[in-house]
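**Student:** Straight out of Swiss-Prot:
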{"type": "BINDING", "residues": "ASP246, SER249, ASP252", "note": "Ca(2+) binding site"}
{"type": "DOMAIN", "residues": "153-274", "note": "domain 'C2 1'"}
{"type": "DOMAIN", "residues": "287-420", "note": "domain 'C2 2'"}
{"type": "MUTAGEN", "residues": "SER135 to Ala", "note": "Increases interaction with KIF1A. Abolishes neuronal dense core vesicles mobility inhibition"}
{"type": "MUTAGEN", "residues": "SER135 to Glu", "note": "Decreases interaction with KIF1A. Inhibits neuronal dense core vesicles mobility"}
{"type": "MUTAGEN", "residues": "SER244 to Asp", "note": "Restores Ca(2+)-binding and Ca(2+)-dependent phospholipid binding"}
Amino acid sequence: MAPITTSRVEFDEIPTVVGIFSAFGLVFTVSLFAWICCQRRSAKSNKTPPYKFVHVLKGVDIYPENLSSKKKFGGDDKSEAKRKAALPNLSLHLDLEKRDLNGNFPKTNPKAGSSSDLENVTPKLFPETEKEAVSPESLKSSTSLTSEEKQEKLGTLFLSLEYNFEKKAFVVNIKEAQGLPAMDEQSMTSDPYIKMTILPEKKHKVKTRVLRKTLDPVFDETFTFYGVPYPHIQELSLHFTVLSFDRFSRDDVIGEVLVPLSGIELSDGKMLMTREIIKRNAKKSSGRGELLVSLCYQSTTNTLTVVVLKARHLPKSDVSGLSDPYVKVNLYHAKKRISKKKTHVKKCTPNAVFNELFVFDIPCESLEEISVEFLVLDSERGSRNEVIGRLVLGATAEGSGGGHWKEICDFPRRQIAKWHMLCDG
């Protein structure tokens, strides 16, 4: 039998070919990865993030954002100083240097005081070369006042609006409020602050700082929203709520202002506005809405099962639109709260569906001293939530709440569901 012979040269060539192909594959993979990274970086630099937010407090940027702004050298600073010196002094209605410790102003002739500090509060990104346009329509109130509201003056809000086309930035400056009513009866003053919401999205809710013991607060705070297309501004509205801070209870609502942006032209420069603060309209609905709940008492385990099912016909909390409701459930024993639960928040709806179940342990077999409180609240990010309506079920509860509780006690181990009208919280 002849011996089998193989060529060693063929086996030596195989590793060489594999190595060459591996090297080419590695180079191709690295090149592809580098190209993808470059494409992502260039796309990210060219894309403007929508609704980026910057807050400026009296000319100081407390939420800085790097927007690839170039550094200014000595020559640029000098030229900018000369340009600002060449600008004429603008006559304004108040003098910031004449404020007292509470932020109040002396009663003087409005034409006598002048200051340029009030207008020069925008960031350096916005050169003040545009003309300031004051629209005659902006000096009118956003809502016609009734005879009752005219008798009860709630003050005036001063603000300015501006749009920067280069940065696609919408700038709102809350300047001051004058003539606010006193919410503290002892000191005859208020601790005011302002909340602002952009409608109809309600995604951006901002607020100013609290100014202590003043009825004429000067906030001078600038809120800048980046990535807002100019045509989109015509579809928006600004809702301002003027409140007085209360350390021990819910903040007092002084009033509100609604500024629709449709028809307002910001292409000519900054626009100054004054709006009368009107009373918050709480009579937008005939009632506070209804709540559907189901309860079951288990006598063998001394537990109470509570199911929050639905809510309907919930009123608007204010002119900012629909509420963001959720339900808070409190269990009381002898007028002492022993347990609490809450549902998830349902966004922008007057008819919410919850379908959430909670189980409470009852400390004793008798239900005479047990009561269940349902609070329907409007979720407000960054501030205290407002109570839309309230419902109480218990032995001493009035109306449908007492009847529902009696059925629960008479028929244990049975899930009993009923609709209830909500009352004021």
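Each residue, glycine too, has its Cβ placed from N, Cα and C.
Quantities reported herein were computed from a predicted structural model and do not represent experimental measurements.
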**Student:** Hey, how far is SER244 (mutagenesis position) from ASP252 (Ca(2+) binding site), Cα to Cα, in Å?
**Tutor:** 5
**Student:** Over the span of the domain 'C2 2' (287-420), count residues by DSSP class, listing helix, strand and coil in order.
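**Tutor:** Here the numbers are 11 helix, 70 strand, 53 coil.
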**Student:** Cβ within 8 Å of the Ca(2+) site centroid (ASP246, SER249, ASP252 excluded): which residues?
**Tutor:** MET183, SER244, PHE245, PHE248, ARG250, ASP251
**Student:** Out of SER244, SER249, which of these recorded positions shows the lowest number of other CB atoms within 10 Å of its CB?
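**Tutor:** Least crowded of the recorded positions SER244, SER249, by Cβ count within 10 Å, is SER249.
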**Student:** Can you break down the domain 'C2 1' (153-274) into helix, strand and coil residue counts using DSSP?
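**Tutor:** Computed counts for the domain 'C2 1' (153-274) are 4 helix, 62 strand, 56 coil.
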